[in-house]
Amino acid sequence: MELLRTITYQPAAGTKMCEQALGKACGGDSKKKRPQQPSEDGQSQAQVTPAAPHHHHHHSHSGPEISRIIVDPTTGKRYCRGKVLGKGGFAKCYEMTDLTNNKVYAAKIIPHSRVAKPHQREKIDKEIELHRILHHKHVVQFYHYFEDKENIYILLEYCSRRSMAHILKARKVLTEPEVRYYLRQIVSGLKYLHEQEILHRDLKLGNFFINEAMELKVGDFGLAARLEPLEHRRRTICGTPNYLSPEVLNKQGHGCESDIWALGCVMYTMLLGRPPFETTNLKETYRCIREARYTMPSSLLAPAKHLIASMLSKNPEDRPSLDDIIRHDFFLQGFTPDRLSSSCCHTVPDFHLSSPAKNFFKKAAAALFGGKKDKARYNDTHNKVSKEDEDIYKLRHDLKKTSITQQPSKHRTDEELQPPPTTFAKSGTSAVENKQQIGDAIRMIVRGTLGSCSSSSECLEDSTMGSVADTVARVLRGCLENMPEADCIPKEQLSTSFQWVTKWVDYSNKYGFGYQLSDHTVGVLFNNGAHMSLLPDKKTVHYYAELGQCSVFPATDAPEQFISQVTVLKYFSHYMEENLMDGGDLPSVTDIRRPRLYLLQWLKSDKALMMLFNDGTFQVNFYHDHTKIIICNQNEEYLLTYINEDRISTTFRLTTLLMSGCSLELKHRMEYALNMLLQRCN
């Protein structure tokens with residue numbers, strides 16, 4: 001059965017006035033009755049022509065005229081019926097106002113005469129049973145259902161801006177940012193349905209309803225069904241013919257993948273203004289669907305084409321999951337607005353960033369993170385390179401310097417070197433437990449730095465530790481200064497592998513600072529500025545007296561001058577293995593193509609521990625709640641990982657934060673991390 005199957009908007013409520021006393025509460029009007037308009041978008045289950053809109057001609061459809069005042073026989077509540085919102089196979093949908101509190105609902109009214117046969121009534125009962133248990137921000141809310149002698153009434157969430165079908169009818173096509181905005185919400189609602197083991201089975205523009213705040217709600221559960229194991233799946237063909245998947249047409253049953261297929265059709269239709277499998281006759285349409293044959297216009301950008309093609313894969317197993325869809329480059333590489341103006345219902349939105357700083361950073365983001373290979377790309381349209389473009393190019397050039405040496409460490413007095421008593425820290429836990437808010441002033445306690453720089457002048461000029469720190473600081477500051485305000489962490493979640501510190505020990509009052517990486521490499525930055533790593537095989541040692549000068553030897557056969565340090569290294573390794581737990585849920589993956597990580601500098605304040613590595617990886621662990629921030633560079637793109645108090649990690653592109661903003665809890669930590677980086681030499 002079809003819930004809000006089609007939305008036919010009637011400008012004037014076309015029926016008798018309520019009693020005079022109730023006129024205002026009802027919002028009725030006294031204009032003459034108008035003839036019913038044909039349905040605009042959704043097709044009924046029995047529809048046969050996919051290309052043309054289907055007109056229902058059931059003039060006896062609703063039986064006798066439905067009364068303006070409707071009373072719930074069980075509660076005695078009185079409702080006033082308003083204008084028709086839409087109509088479908090069995091029912092009409094009306095605006096309906098609860099006269100006790102003036103709350104407006106969308107009421108689906110089904111005459112008993114339309115569901116007289118047992119199988120018809122079963123459909124209604126099944127729809128009610130499925131829909132009434134659903135509660136999600138992006139699913140039309142079911143409120144109440146009752147019956148009287150004439151009709152069944154289902155009270156649903158009222159969506160004042162009608163459906164996506166109406167928006168597309170007015171707009172013809174939508175922009176990519178809008179499509180991302182709506183698709184995110186559809187995916188969110190659909191993911192919830194699939195988690196409840198419910199298949200929608202009729203996803204289309206006419207079943208996505210838009211409320212006053214321009215939020216999308218998935219509706220119409222008339223064809224919805226519980227997810228069955230493959231062997232028990234229904235083989236019936238249902239749904240709107242254009243959006244039927246090959247496996248449903250071939251009577252192999254409907255699974256989650258069939259909803260993904262429909263989502264691909266929806267995305268295609270939003271971007272191009274027509275469905276992918278629209279032909280002049282039904283037989284040809286079905287042939288195209290079975291062969292997954294459709295045209296992909298060159299006007300679409302590559303990520304959009306790729307995502308549509310993956311969702312419209314002929315083989316259901318080749319289609320992406322809902323999580324894969326949200327992690328696709330179409331979402332990750334493009335701007336998604338946080339909210340849309342209601343003017344988008346009829347007018348193309350303007351997403352132009354007005355502030356020059358934001359424009360600069362948007363271009364910088366494209367240069368830094370978009371994988372642009374050379375400066376020439378920016379000179380295509382300008383004979384002369386603008387100052388802004390030069391700044392961007394310089395910024396990108398700085399980011400590519402990942403082989404780092406560092407500035408000579410300062411000689412410190414014994415007093416400065418004396419840290420607090422020995423502190424063994426469990427995965428970022430410290431003896432310092434500070435409950436205060438993270439603030440601007442950084443109170444340094446102790447630090448350690450890798451030994452003096454090599455004699456090469458190029459090393460001093462290009463690859464000093466200062467260069468690494470400055471580059472990370474510049475990118476972090478650029479993101480913080482230009483990202484919009486937001487109240488939550490972006491939805492993006494990348495699955496990527498990188499090295500980070502899972503355990504650490506500060507024994508700097510005697511030997512130095514030890515840490516374990518996620519690939520189980522153990523490193524120690526000794527108080528004398530030397531660095532030693534024990535590789536995951538526990539057999540090989542890498543020794544750095546100075547940056548870029550690495551000695552490699554077996555752990556069991558160390559040169560005489562290193563024996564005592566190797567003993568300390570093994571002690572750190574054993575201690576962390578036995579006593580400390582991992583500080584997060586990130587997978588431990590080793591990528592042998594990536595350079596070995598070693599620590600350039602570590603620094604402890606009264607609130608956090610900062611670690612800066614040779615390849616620009618930057619990690620800050622906060623003591624009081626064990627949250628962590630990790631910034632790393634992969635394929636000329638900066639990623640930020642946030643590990644929350646529950647040790648659950650989320651990874652974003654910095655460009656995503658730049659465009660979407662983030663929660664205050666993350667922003668405050670990013671600001672503190674930046675201050676630690678800037679004040680590291682103080």
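Using the three backbone atoms N, Cα and C, a Cβ is placed for every residue, glycine included.
Marked as domain 'Protein kinase' by Swiss-Prot: 79-331. A mean pLDDT of 91 is what the model gives for the domain 'Protein kinase' (79-331).
According to Swiss-Prot, the ATP binding site annotation covers L85, G86, K87, G88, G89, F90, A91, K92, C93, K108.
A strand conformation is recorded for K108 (mutagenesis position) in the three-state DSSP classification. The mutagenesis experiment K108 to M is recorded by Swiss-Prot, whose note states: Loss of kinase activity.
Among the sequence features in Swiss-Prot, the mutagenesis site D202 to A is noted as follows: Loss of kinase activity. Its Cβ taken as reference, D202 (mutagenesis position) is surrounded by 26 other Cβ atoms within 10 Å in the chains shown. D202 (mutagenesis position) carries neither a helix nor a strand DSSP state and counts as coil.
One mutagenesis experiment catalogued in Swiss-Prot, T236 to E, is accompanied by this note: Mimicks phosphorylation state, leading to increased activity.
In terms of DSSP helix, strand and coil, the domain 'POLO box 1' (500-578) has 22 helix, 35 strand, 22 coil. Per Swiss-Prot, domain 'POLO box 1' is recorded for 500-578, and the stated evidence type is sequence analysis.
What Swiss-Prot says about the mutagenesis result for W504 to F is this: Does not affect interaction with NSF and ability to dissociate NSF from GRIA2. W504 (mutagenesis position) counts 27 other C-beta atoms within 10 Å of its own C-beta, drawing on all protein chains shown.
Quoting Swiss-Prot on the mutagenesis of W504 to A: Abolishes interaction with SIPA1L1.
Summarising the annotation, Swiss-Prot assigns domain 'POLO box 2' to 598-682. For the domain 'POLO box 2' (598-682), the DSSP counts in helix, strand and coil order read 22 helix, 37 strand, 26 coil.
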Practice task
Note down the number of other Cβ atoms within 10 Å of the Cβ of C93 (ATP binding site), including every protein chain shown.
Solution key: 24
Exercise for the section: Using a 10 Å cut-off, grab the number of neighbouring Cβ atoms around the Cβ of K108 (mutagenesis position), all chains included. Expected result: 32
Fill in the blank from the handout: Between the binding-site residues L85, A91, the one whose Cβ has the fewest other Cβ atoms within 10 Å is L85
Problem - Where G89 (ATP binding site) sits in the secondary structure, as DSSP reduces it to three classes - result: coil
Practice task
Calculate the distance in Å between the alpha carbons (Cα) of L85 (ATP binding site) and D202 (mutagenesis position), and round it to a whole number.
Solution key: 19
Practice task
Among L85, G86, K87, G88, G89, F90, A91, K92, C93, K108, the annotated ATP contacts, find the widest CA pair distance and round it to a whole Å.
Solution key: 14
Practice task
By CA-CA distance, flag whichever of K108, D202, W504 among the mutagenesis positions is nearest to K87 (ATP binding site).
Solution key: K108
Handout entry: Cα separation, W504 (mutagenesis position) to C93 (ATP binding site) (Å, whole number)
Key = 63
